[in-house]
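Participant: Per Swiss-Prot, domain 'BPTI/Kunitz inhibitor' is recorded for 5-55, and the stated evidence type is sequence analysis. One mutagenesis experiment catalogued in Swiss-Prot, Lys3 to Ala, is accompanied by this note: Important decrease in binding affinity for Kv.so. For Tyr4 to Ala, Swiss-Prot lists a mutagenesis experiment annotated as follows: Important decrease in binding affinity for Kv. Looking at Swiss-Prot, the entry for mutagenesis of Leu7 to Ala says: No change in binding affinity for Kv. For the mutagenesis experiment Pro8 to Ala, the note given by Swiss-Prot reads: Important decrease in binding affinity for Kv. Quoted from Swiss-Prot, the note attached to the mutagenesis of Pro13 to Ala states: Slight decrease in binding affinity for Kv. As a published mutagenesis entry, Glu50 to Ala appears in Swiss-Prot alongside the note: Increase in binding affinity for Kv.
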Amino acid sequence: AAKYCKLPVRYGPCKKKIPSFYYKWKAKQCLPFDYSGCGGNANRFKTIEECRRTCVG
């Protein structure tokens, strides 16, 4: 798995609500969240499939 899969979810400081997914390391699964459109980190994916491919293996 990529190193950034261990990063905590970061919504960012902006006001948008962009449906996204992040990998929750302790739960070993990809979960949905609303990205704000700016800021955040690399633990953010457009689809659950992309999240699983990158972080689950």
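Cβ atoms are placed via backbone N, Cα and C, with glycine included.
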Participant: Looking only at the domain 'BPTI/Kunitz inhibitor' (5-55), what are its DSSP counts of helix, strand and coil residues?
Facilitator: 10 helix, 15 strand, 26 coil
Participant: Can you check how the pLDDT averages out over the domain 'BPTI/Kunitz inhibitor' (5-55)?
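Facilitator: Residues in the domain 'BPTI/Kunitz inhibitor' (5-55) carry a mean pLDDT of 98 in this prediction.
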